[in-house]
Each structure stands twice: as structure tokens, then as C-alpha cells.
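Features reported for this protein in Swiss-Prot:
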DOMAIN    62-129  domain 'CSD'
MUTAGEN   Ser41 to Asp  Reduced affinity for single-stranded DNA. Abolishes location at cytoplasmic stress granules
MUTAGEN   His76 to Gln  Reduced affinity for single-stranded DNA
Amino acid sequence: MSSEPPPPPQPPTHQASVGLLDTPRSRERSPSPLRGNVVPSPLPTRRTRTFSATVRASQGPVYKGVCKCFCRSKGHGFITPADGGPDIFLHISDVEGEYVPVEGDEVTYKMCSIPPKNEKLQAVEVVITHLAPGTKHETWSGHVISS
């Protein structure tokens, strides 16, 4: 019996030895209304926003817009500003009130810059002011109503 420890395991030196061959892989994707818009990464949320950014946003003006799309399972969507301009990113943590936004809902919101470059904006303190007519709305607790 030898008192020397066994040599440490060596990592594989060739891709084929670990099953990573250069083969084209395609992934089926479901159509998404959010595909044309770029989602910030990492997603800025109410929890991760700094106190100073929250204060600046709260003191800012209130804007009006329409919900372009919102995916509850993904936790984000976009608002089309009433005065034109590029769509504004919306995170689930910034939606106030009892209803999940749907396409066509009229909303009011304030804006906050998205770090680290602060070049883009996101909607915060989002409030649904008018539910889109003829659509079903869900509450955060799961109840469905027709508007």
C-alpha cells in the first residue's frame, strides 16, 4: 500500500472526449410578442433598484401610455408611450393595483433609467387607469373578470 495520494483528475483536453462536438443545434422557439424588443439583462426590479433611483423616479413626472404586451410568466412587458417614442420596458414588480396588465390597457407610469449605463428607461409605479374593453383581466390572485 502506497502512502502517496492519487494524482488529481485531469480535465479532458479534447471536445469529443466530453461529447461536445461541433454540431449545429437549433432550438425551436415559440412566437413571442416581446421578440422585437430587447429585455435588459439583468432584469432591474423594484428589489434591486437603489434607494436614490427610487426617489428620483418617484419625484419625476407621470406619463401616459398603453400596454403593448405583458407576459405574466416571464414577468415583463412593454408600454407604448402616448406621446410617441420607443416602447418602455415594464417589470412585473413595478405594476401597482390588483390586475395583471393586458394589451390595450391604458396606464400611467413614471420612468427610471436602467443601470449600468443608464441609456434606456423602464416604467415604474405603473397603474392601470382603464382596462382594455372586451378583454378578460386576471387579478394577481387568479380571479378572471371580463371588461
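Just so it is clear, glycine is given a Cβ too, placed from its N, Cα and C backbone atoms.
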>> For a quick check of packing: other C-beta atoms within 10 Å of the C-beta of His76 (mutagenesis position), how many?
In response: 21
>> Can you work out the mean pLDDT of the predicted model over the domain 'CSD' (62-129)?
In response: 91
> What is the three-state DSSP composition of the domain 'CSD' (62-129), stated as helix, strand and coil residue counts?
Replying inline: 3 helix, 41 strand, 24 coil
